[in-house]
Amino acid sequence: MENRWQVMIVWQVDRMRIRTWKSLVKHHMYVSGKARGWFYRHHYESPHPRISSEVHIPLGDARLVITTYWGLHTGERDWHLGQGVSIEWRKKRYSTQVDPELADQLIHLYYFDCFSDSAIRKALLGHIVSPRCEYQAGHNKVGSLQYLALAALITPKKIKPPLPSVTKLTEDRWNKPQKTKGHRGSHTMNGH
(Lines of atoms letter the chains of each structure in order from A; the text may use other names.)
(Lines give C-alpha, C1' and ligand atoms only; values in the text may rest on other atoms or scores of the structure.)
Protein backbone atom coordinates (compact mmCIF):
# COMPACT_ATOMS: atom_id res chain seq x y z
CA MET A 1 0.00 0.00 0.00
CA GLU A 2 1.40 3.38 -0.94
CA ASN A 3 1.62 6.37 1.37
CA ARG A 4 -1.40 8.64 1.60
CA TRP A 5 -0.66 12.24 2.40
CA GLN A 6 -3.03 14.69 3.95
CA VAL A 7 -2.07 18.34 3.65
CA MET A 8 -3.26 20.78 6.31
CA ILE A 9 -2.72 24.48 6.80
CA VAL A 10 -0.77 24.93 10.02
CA TRP A 11 -0.07 28.46 11.24
CA GLN A 12 3.43 28.70 12.68
CA VAL A 13 3.23 30.16 16.16
CA ASP A 14 5.79 30.65 18.90
CA ARG A 15 5.59 28.53 22.05
CA MET A 16 4.80 31.39 24.44
CA ARG A 17 1.83 32.57 22.39
CA ILE A 18 0.38 29.04 22.45
CA ARG A 19 0.87 28.87 26.24
CA THR A 20 -0.89 32.21 26.70
CA TRP A 21 -3.79 31.16 24.49
CA LYS A 22 -4.23 27.83 26.32
CA SER A 23 -4.16 29.67 29.63
CA LEU A 24 -6.87 32.12 28.47
CA VAL A 25 -9.05 29.28 27.18
CA LYS A 26 -8.77 27.37 30.48
CA HIS A 27 -9.47 30.53 32.51
CA HIS A 28 -12.67 31.30 30.60
CA MET A 29 -13.74 27.63 30.69
CA TYR A 30 -13.18 26.99 34.39
CA VAL A 31 -13.04 30.38 36.17
CA SER A 32 -15.08 33.06 34.37
CA GLY A 33 -17.55 30.61 32.76
CA LYS A 34 -17.71 32.64 29.52
CA ALA A 35 -16.63 29.60 27.48
CA ARG A 36 -19.30 27.17 28.66
CA GLY A 37 -19.49 23.98 26.65
CA TRP A 38 -15.93 24.23 25.34
CA PHE A 39 -13.87 21.06 25.64
CA TYR A 40 -10.09 21.00 26.18
CA ARG A 41 -8.21 17.83 25.17
CA HIS A 42 -4.70 17.40 26.57
CA HIS A 43 -1.78 15.96 24.59
CA TYR A 44 -1.90 12.66 26.52
CA GLU A 45 -5.55 12.16 25.46
CA SER A 46 -4.66 12.30 21.76
CA PRO A 47 -3.32 9.30 19.84
CA HIS A 48 -1.27 11.57 17.56
CA PRO A 49 2.25 12.26 18.91
CA ARG A 50 2.51 15.75 17.36
CA ILE A 51 -0.72 17.11 18.85
CA SER A 52 -0.08 19.31 21.87
CA SER A 53 -3.75 20.08 22.63
CA GLU A 54 -7.20 20.48 21.09
CA VAL A 55 -9.96 22.92 21.97
CA HIS A 56 -13.45 21.94 20.78
CA ILE A 57 -15.86 24.87 20.59
CA PRO A 58 -19.53 23.95 19.93
CA LEU A 59 -21.23 26.16 17.32
CA GLY A 60 -24.82 24.97 17.19
CA ASP A 61 -24.76 21.50 15.61
CA ALA A 62 -21.22 22.09 14.29
CA ARG A 63 -17.98 22.70 16.15
CA LEU A 64 -14.70 24.51 15.74
CA VAL A 65 -11.57 22.52 16.59
CA ILE A 66 -8.35 24.42 17.27
CA THR A 67 -5.41 22.01 17.38
CA THR A 68 -1.94 22.99 18.57
CA TYR A 69 1.07 21.01 17.39
CA TRP A 70 4.63 20.57 18.58
CA GLY A 71 7.68 18.84 17.13
CA LEU A 72 7.04 20.08 13.58
CA HIS A 73 9.87 21.06 11.25
CA THR A 74 11.19 24.46 12.17
CA GLY A 75 10.12 27.39 10.05
CA GLU A 76 12.20 29.95 8.25
CA ARG A 77 12.88 31.80 11.52
CA ASP A 78 14.70 30.47 14.58
CA TRP A 79 11.83 31.29 16.96
CA HIS A 80 9.27 29.14 15.13
CA LEU A 81 10.75 26.05 16.81
CA GLY A 82 8.25 23.61 15.36
CA GLN A 83 5.06 24.90 17.03
CA GLY A 84 1.85 25.37 15.05
CA VAL A 85 -1.94 25.73 15.09
CA SER A 86 -4.63 24.40 12.76
CA ILE A 87 -8.25 25.60 12.79
CA GLU A 88 -10.99 23.28 11.56
CA TRP A 89 -14.79 23.60 11.29
CA ARG A 90 -16.60 20.25 11.61
CA LYS A 91 -20.22 19.26 11.11
CA LYS A 92 -21.07 15.54 11.23
CA ARG A 93 -18.73 13.92 8.69
CA TYR A 94 -17.79 17.13 6.87
CA SER A 95 -14.82 19.24 7.90
CA THR A 96 -12.96 22.18 6.39
CA GLN A 97 -10.17 24.44 7.50
CA VAL A 98 -10.89 28.08 8.26
CA ASP A 99 -8.70 31.13 8.73
CA PRO A 100 -8.30 32.82 12.14
CA GLU A 101 -10.53 35.81 11.30
CA LEU A 102 -13.44 33.58 10.27
CA ALA A 103 -12.89 31.44 13.37
CA ASP A 104 -13.17 34.52 15.58
CA GLN A 105 -16.37 35.60 13.80
CA LEU A 106 -17.89 32.12 14.23
CA ILE A 107 -17.02 32.11 17.93
CA HIS A 108 -18.56 35.57 18.31
CA LEU A 109 -21.84 34.42 16.76
CA TYR A 110 -22.37 31.99 19.65
CA TYR A 111 -20.38 33.34 22.61
CA PHE A 112 -19.66 36.57 24.51
CA ASP A 113 -21.90 39.63 24.93
CA CYS A 114 -21.93 42.20 22.14
CA PHE A 115 -23.19 45.71 21.63
CA SER A 116 -24.41 45.06 18.10
CA ASP A 117 -26.62 46.68 15.48
CA SER A 118 -29.69 45.20 17.18
CA ALA A 119 -28.74 47.15 20.33
CA ILE A 120 -29.49 50.42 18.52
CA ARG A 121 -33.06 49.28 17.83
CA LYS A 122 -33.48 47.94 21.38
CA ALA A 123 -32.22 51.21 22.88
CA LEU A 124 -34.71 53.22 20.80
CA LEU A 125 -37.52 50.96 22.03
CA GLY A 126 -36.42 51.48 25.64
CA HIS A 127 -35.07 47.98 26.27
CA ILE A 128 -31.92 47.32 28.29
CA VAL A 129 -28.89 46.68 26.06
CA SER A 130 -25.42 45.33 26.66
CA PRO A 131 -23.26 48.47 26.48
CA ARG A 132 -20.12 46.90 25.05
CA CYS A 133 -18.67 44.06 23.03
CA GLU A 134 -16.63 41.59 25.05
CA TYR A 135 -15.06 39.96 22.01
CA GLN A 136 -13.66 42.65 19.71
CA ALA A 137 -11.66 40.06 17.75
CA GLY A 138 -14.93 38.83 16.26
CA HIS A 139 -15.43 42.12 14.38
CA ASN A 140 -13.35 42.83 11.30
CA LYS A 141 -15.56 45.35 9.56
CA VAL A 142 -16.45 48.95 10.23
CA GLY A 143 -19.89 49.33 11.76
CA SER A 144 -22.70 51.57 10.54
CA LEU A 145 -22.57 55.28 11.32
CA GLN A 146 -25.34 54.82 13.91
CA TYR A 147 -23.43 51.98 15.55
CA LEU A 148 -20.18 53.95 15.62
CA ALA A 149 -21.93 56.97 17.14
CA LEU A 150 -23.54 54.95 19.92
CA ALA A 151 -20.37 52.93 20.53
CA ALA A 152 -18.39 56.17 20.88
CA LEU A 153 -20.66 57.27 23.73
CA ILE A 154 -19.96 54.15 25.77
CA THR A 155 -16.43 53.41 26.91
CA PRO A 156 -15.68 49.68 26.69
CA LYS A 157 -14.87 47.93 29.94
CA LYS A 158 -11.49 46.19 30.00
CA ILE A 159 -11.82 42.47 30.64
CA LYS A 160 -9.02 40.84 32.61
CA PRO A 161 -7.79 38.50 31.32
CA PRO A 162 -8.73 39.06 27.67
CA LEU A 163 -10.86 36.56 25.79
CA PRO A 164 -8.99 33.97 23.68
CA SER A 165 -8.72 35.22 20.08
CA VAL A 166 -7.65 32.80 17.35
CA THR A 167 -6.51 35.75 15.21
CA LYS A 168 -4.28 36.98 18.03
CA LEU A 169 -2.92 33.45 18.46
CA THR A 170 -1.86 33.15 14.82
CA GLU A 171 -0.73 36.71 14.08
CA ASP A 172 2.87 37.17 12.96
CA ARG A 173 4.24 39.74 15.37
CA TRP A 174 7.81 39.67 14.02
CA ASN A 175 7.15 40.23 10.32
CA LYS A 176 4.78 43.19 10.58
CA PRO A 177 5.79 46.15 8.40
CA GLN A 178 7.70 48.73 10.39
CA LYS A 179 5.95 52.07 10.82
CA THR A 180 8.05 55.08 9.90
CA LYS A 181 7.29 58.76 10.26
CA GLY A 182 6.21 60.76 7.24
CA HIS A 183 7.58 64.06 5.96
CA ARG A 184 6.20 66.19 8.79
CA GLY A 185 6.80 63.64 11.51
CA SER A 186 3.16 63.18 12.47
CA HIS A 187 1.82 60.86 9.77
CA THR A 188 2.67 57.18 9.80
CA MET A 189 3.32 55.09 6.75
CA ASN A 190 3.71 51.35 6.48
CA GLY A 191 7.25 50.80 5.24
CA HIS A 192 7.13 53.51 2.53
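Using the three backbone atoms N, Cα and C, a Cβ is placed for every residue, glycine included.
Quoted from Swiss-Prot, the note attached to the mutagenesis of Lys22 to Tyr, Phe, Trp or Val states: Impaired viral infectivity. Long-range Cβ proximity for Lys22 (mutagenesis position), meaning a same-chain Cβ under 8 A and a gap of 6 or more residues, is found for Tyr40, Ser53, Thr68. When secondary structure is read from DSSP and collapsed to three states, Lys22 (mutagenesis position) falls in the helix class.
Quoted from Swiss-Prot for the published mutagenesis Lys26 to Ala: Loss of viral infectivity. Listed in sequence order, Tyr40 are the same-chain residues six or more apart from Lys26 (mutagenesis position) with CB atoms under 8 A from its CB.
What Swiss-Prot notes for the published mutagenesis of Tyr40 to Lys, Asp, Leu, Ala or Trp is this: Impaired viral infectivity. According to DSSP, Tyr40 (mutagenesis position) sits within a strand segment. Every protein chain considered, the tally of other Cβ atoms within 10 Å of the Cβ of Tyr40 (mutagenesis position) stands at 15.
Under the heading of mutagenesis, Swiss-Prot lists Glu76 to Asn and annotates it as follows: Does not affect viral infectivity.
Long-range Cβ neighbours of Thr96 (mutagenesis position) (same chain, at least 6 residues apart, Cβ-Cβ under 8 Å): Glu88, Trp89. Record note (Swiss-Prot) on the mutagenesis of Thr96 to Ala: 90% loss of reverse transcriptase activity in virions; no effect on the ability to decrease APOBEC3G level.
Per Swiss-Prot, mutagenesis Thr96 to Glu is noted as: Complete loss of viral infectivity in non permissive cells; no effect on the ability to decrease APOBEC3G level.
Counting every protein chain shown, the number of other Cβ atoms lying within 10 Å of the Cβ of Asp104 (mutagenesis position) is 25. Recorded in Swiss-Prot as a mutagenesis result, Asp104 to Asn carries the remark: Does not affect viral infectivity.
What Swiss-Prot notes for the published mutagenesis of His108 to Asn is this: Abolished zinc-binding and viral infectivity. Using a 10 Å Cβ-Cβ cutoff, His108 (mutagenesis position) registers 20 neighbours.
Residues or ranges marked as Zn(2+) binding site in Swiss-Prot (evidence: experimental evidence): His108, Cys114, Cys133, His139.
Among the mutagenesis results in Swiss-Prot, Cys133 to Ser has the note: Abolished zinc-binding and viral infectivity. Reduces the ability to decrease APOBEC3G level; when associated with S-114. The residue drawn here is the original one.
According to Swiss-Prot, the mutagenesis experiment His139 to Asn carries the following note: Abolished zinc-binding and viral infectivity.
Under its mutagenesis entries, Swiss-Prot includes Ser144 to Ala with the note: 90% loss of viral infectivity in non permissive cells; no effect on the ability to decrease APOBEC3G level.
A mutagenesis experiment is reported in Swiss-Prot for this position, Thr188 to Ala, and the note states: No effect on the ability to decrease APOBEC3G level.
In this structure, Thr96 (mutagenesis position) is part of a beta strand by DSSP.
According to DSSP, Asp104 (mutagenesis position) sits within a helical segment.
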